[in-house]
Amino acid sequence: MSNSYDSSSIKVLKGLDAVRKRPGMYIGDTDDGTGLHHMVFEVVDNAIDEALAGHCKEIIVTIHADNSVSVQDDGRGIPTGIHPEEGVSAAEVIMTVLHAGGKFDDNSYKVSGGLHGVGVSVVNALSQKLELVIQREGKIHRQIYEHGVPQAPLAVTGETEKTGTMVRFWPSLETFTNVTEFEYEILAKRLRELSFLNSGVSIRLRDKRDGKEDHFHYEGGIKAFVEYLNKNKTPIHPNIFYFSTEKDGIGVEVALQWNDGFQENIYCFTNNIPQRDGGTHLAGFRAAMTRTLNAYMDKEGYSKKAKVSATGDDAREGLIAVVSVKVPDPKFSSQTKDKLVSSEVKSAVEQQMNELLAEYLLENPTDAKIVVGKIIDAARAREAARRAREMTRRKGALDLAGLPGKLADCQERDPALSELYLVEGDSAGGSAKQGRNRKNQAILPLKGKILNVEKARFDKMLSSQEVATLITALGCGIGRDEYNPDKLRYHSIIIMTDADVDGSHIRTLLLTFFYRQMPEIVERGHVYIAQPPLYKVKKGKQEQYIKDDEAMDQYQISIALDGATLHTNASAPALAGEALEKLVSEYNATQKMINRMERRYPKAMLKELIYQPTLTEADLSDEQTVTRWVNALVSELNDKEQHGSQWKFDVHTNAEQNLFEPIVRVRTHGVDTDYPLDHEFITGGEYRRICTLGEKLRGLLEEDAFIERGERRQPVASFEQALDWLVKESRRGLSIQRYKGLGEMNPEQLWETTMDPESRRMLRVTVKDAIAADQLFTTLMGDAVEPRRAFIEENALKAANIDI
């Protein structure tokens, strides 16, 4: 047995070594975050396959504070018996052998979303640590892996009545570079899609870093998906067109509804995997739709009456659709599966769409009439826009080189090296024109607010002077017939507005324009937001620009520490220079972390934890130690309480892990709230940082401690007090000017702070979650008032430093 065990483990490592050498082949880019998030989806896909087979109801995905992710499901649990060929547990085979699992035995899973049949073993190979917990047949099994190597065989650690699998992994920082932190939005987008595509599965996403949580649970499948996508828009007909059929082994499911907007949004999926670039299913859908609608309009006499002929683009204006196909052996144009190329899918989708859409139009004449009316309006608007463009072109022939008069162009002709600044107002535009580098920086001042394109029809948009100027300057045209992102004249478009409410509004209007009319420009990373400094600080004759509030805090502390000494008692050597600076920066970093945690735990408790002895993981096994520790914490909190709250405690027995976990209970205005300081909290990175600071501060200051700066000294009882006094002292003789408008700076200052490539700061505009972005633009910029009011009520308290 031992011989075969050795040889099989060597074979396994060879397989996983290949993954470590070429991780991109298995999970995508390891540099830009796509591969990192793909790791989560590989594990989630296994749970979804359990759900599709009817064994799993709930999946919980948690981003932990130490940047690990766990995926827990209540399925059958991975088999734990010994595998006949490999001689180790089946779970270990699944975790360590490529192309192992139930996907290849056609009886286990019919259609599977598991992406490349490599799944969880790849996640294991690319994780510095992975924890596997299986609940199955009344027992809890646990195993730990490091870089894909099991540290011990699968072991039974307890008993349970539940079933399911939990995989928690810490991504290897040797593999993943640049982007190493999980982004909530990217995970939320995919999990939301999965919950729609797998009707009835409940998926929870929790972020332990800031307490954010979402529950995705939709019964109506893709019909509910279309409802969700149309949530803040105004659908023009009540009945969603929906069908789900299967023919020759290909399942086709389509849901669609028109709204009163002008954007077309079609989302395509194959076996639950999204195709960003569409493919044969999208081609079949579009062809059938145009043909069926045109045939209906001809037959019912609409086209003749309206004297227009509609195109496919007119038919898809304001359309929201989801096309989901289930194909046993799909073919894609590349490993990333962004485009489906299986030719048999086109005819399958086209055939079903032709038949069933024609049926729907005949059975719902009211809906059909409304939809046809919208299509005719779109065709007329297209004609009007074409005429408007021709007018513009004729005028343009008289204009020099066809560029707007306000544009101060640059000498550079290579778009990759050219920058266009969109500047708010003529006064700032004047300063920017004087301060710029003429070689590669062009300036276009925009007067007033540009049109809100979310609410405007295409022909109205073209007649807006500011929008027309902007389109001409960019040079890539607009509208379906003319728009060509490759003709963009500047590869850096920099939005430069004031730091007040009007500036924010203009920036939002411009972003709406780019996102709705020229999405590729945003996707290719050509749009930036300039970050002019917020403050100018003057001390004596020295002047300094400061970018934001965080930098301002740092600046004040660096001045405060200049010449400061902290005496921990009357006779001890003073703490000064680098040692004091290190302690202050660690204290500030921990305070910032505590402020972020405040939404999940009471701030008073977190601050008190700094001064309490450290509770270790080993301590959690001893009930007496835990009780003593939490009792001391609660006593201190009650002694220092100033707002009338009452603090109590409890100890929770965690039978599954044989642990005792403290619970802090606070009663405010007669209402009790529990804050469990469980195993995860005690072993997490946040508590570790609190304890590290605590070890340095506990007992640091004695009764006669004082802080000294220059000639002045102050007795202090706590480190916090000492820091507050220092910052107040540092403000003497300091004049702080807060900039609101770009016009407040002269051309030299504007160049130095905002336009000089050596010293400026810019934010690149990216879109992580297209559906969430679409909803946000609709909520904030659309016609409906209610969703906007709800958004403001929900987020008002999170806004800080609003300049009105």
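The backbone N, Cα and C atoms fix where each Cβ goes, and this holds for glycine too.
Annotated ATP binding site per Swiss-Prot: Tyr5, Asp73, Gly102, Lys103, Tyr109, Leu115, His116, Gly117, Val118, Gly119, Val120, Gln335, Thr336, Lys337, in sequence order. The Cβ neighbour count for Val120 (ATP binding site), using a 10 Å radius over every protein chain in view, is 26.
Among the features that Swiss-Prot reports, ADP binding site is placed at Asn46. Mapped onto three states, the DSSP output places Asn46 (ADP binding site) in helix.
Look at Asp498 (Mg(2+) 1 binding site): DSSP puts it in coil. Within the same chain, residues at least 6 positions away in sequence whose Cβ sits under 8 Å from that of Asp498 (Mg(2+) 1 binding site) are Glu424, Gly425, Ala428, Lys740, Gly741, Leu742, Gly743. The Mg(2+) 1 binding site annotation in Swiss-Prot covers Glu424, Asp498.
Swiss-Prot lists 418-533 with the feature domain 'Toprim'.
What Swiss-Prot says about the mutagenesis result for Tyr5 to Phe or Ser is this: 5- to 10-fold reduced dimerization of residues 2-393, fragment has 3- to 5-fold reduced ATPase activity. Fragment dimerizes upon crystallization.
Here Swiss-Prot describes Ile10 to Gly as a published mutagenesis experiment; the accompanying note says: No dimerization of residues 2-393, fragment has significantly decreased ATPase activity.
While the structure shown retains the original residue, Swiss-Prot records the mutagenesis experiment Glu42 to Gln with this note: No supercoiling or DNA-dependent ATPase activity, binds ATP normally, does not complement the N4177 ts mutant.
In Swiss-Prot, a published mutagenesis experiment is listed as Arg136 to Cys, His or Ser, annotated Resistance to coumarin antibiotics, decreased ATPase and DNA supercoiling. Note: Arg136 (mutagenesis position) has non-local neighbours Arg76, Gly77, Ile78, Pro79, Thr80, Thr163, i.e. same-chain residues 6+ apart with C-beta under 8 A of its own C-beta.
Counting every protein chain shown, the number of other Cβ atoms lying within 10 Å of the Cβ of Gly164 (mutagenesis position) is 24. Under the DSSP three-state reduction, Gly164 (mutagenesis position) is assigned to strand. Under mutagenesis, Swiss-Prot gives Gly164 to Val with this note: Resistance to coumarin antibiotics, decreased ATPase and DNA supercoiling.
Here the residue is the original one, but Swiss-Prot notes a mutagenesis experiment at this spot, Glu424 to Ala or Gln: Strongly reduced DNA supercoiling and relaxation activity. Reduces ATP hydrolysis in response to DNA binding, but has only minor effect on the basal rate of ATP hydrolysis. The number of other Cβ atoms within 10 Å of the Cβ belonging to Glu424 (mutagenesis position), over all protein chains shown, comes to 26.
Annotation for Arg436 (mutagenesis position): spatial neighbours Ala408, Cys410, Tyr421, Ile443, Trp751, Met755, criterion Cβ-Cβ under 8 Å with sequence separation of six or more. According to Swiss-Prot, the mutagenesis experiment Arg436 to Ser carries this note: Cannot be made, suggesting it is lethal. This is temperature-sensitive in S.typhimurium, but not lethal.
Record note (Swiss-Prot) on the mutagenesis of Asp500 to Ala: Strongly reduced DNA supercoiling and relaxation activity. Reduces ATP hydrolysis in response to DNA binding, but has only minor effect on the basal rate of ATP hydrolysis.
The Cβ of Asp502 (mutagenesis position) has Glu424, Lys449 as same-chain neighbours under 8 Å, each 6 or more residues away in sequence. Looking at Swiss-Prot, you'll find the mutagenesis Asp502 to Cys or His noted as follows: Alters metal-dependency of ATP-independent DNA relaxation, prefers Mn(2+) and Co(2+) over wild-type Mg(2+).
Asp426 (variant position) falls within a helix when secondary structure is assigned with DSSP. Annotation of the natural variant Asp426 to Asn in Swiss-Prot: In nal-24, nal-102, nal-103, nal-107, nal-108, nal-111, nal-114, en-2 and en-5 mutants; resistant to nalidixic acid and to enoxacin.
Among the sequence features in Swiss-Prot, the natural variant Trp751 to Arg is noted as follows: In microcin B17 resistant mutant. In the three-state DSSP reading, Trp751 (variant position) counts as helix.
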Winner by Cβ contact number (other Cβ atoms within 10 Å) across the recorded positions Glu42, Asp426: Glu42
Mean of pLDDT values spanning the domain 'Toprim' (418-533): 85
DSSP-derived class (H/G/I helix, E/B strand, else coil) of Arg136 (mutagenesis position): strand
Pairwise Cα distance for Asn46 (ADP binding site)/Asp426 (variant position) [Å, integer]: 58
Listed recorded positions (Asn46, Trp751), ranked by Cβ neighbours within 10 Å, top entry: Asn46
Residue among recorded positions Val120, Gly164, Asp426, Asp500 with Cα closest to the Cα of Glu42 (mutagenesis position): Val120
DSSP residue counts for the domain 'Toprim' (418-533), split into helix, strand and coil: 54 helix, 21 strand, 41 coil
Separation of alpha carbons, Asp426 (variant position) and Asp500 (mutagenesis position) (Å): 17
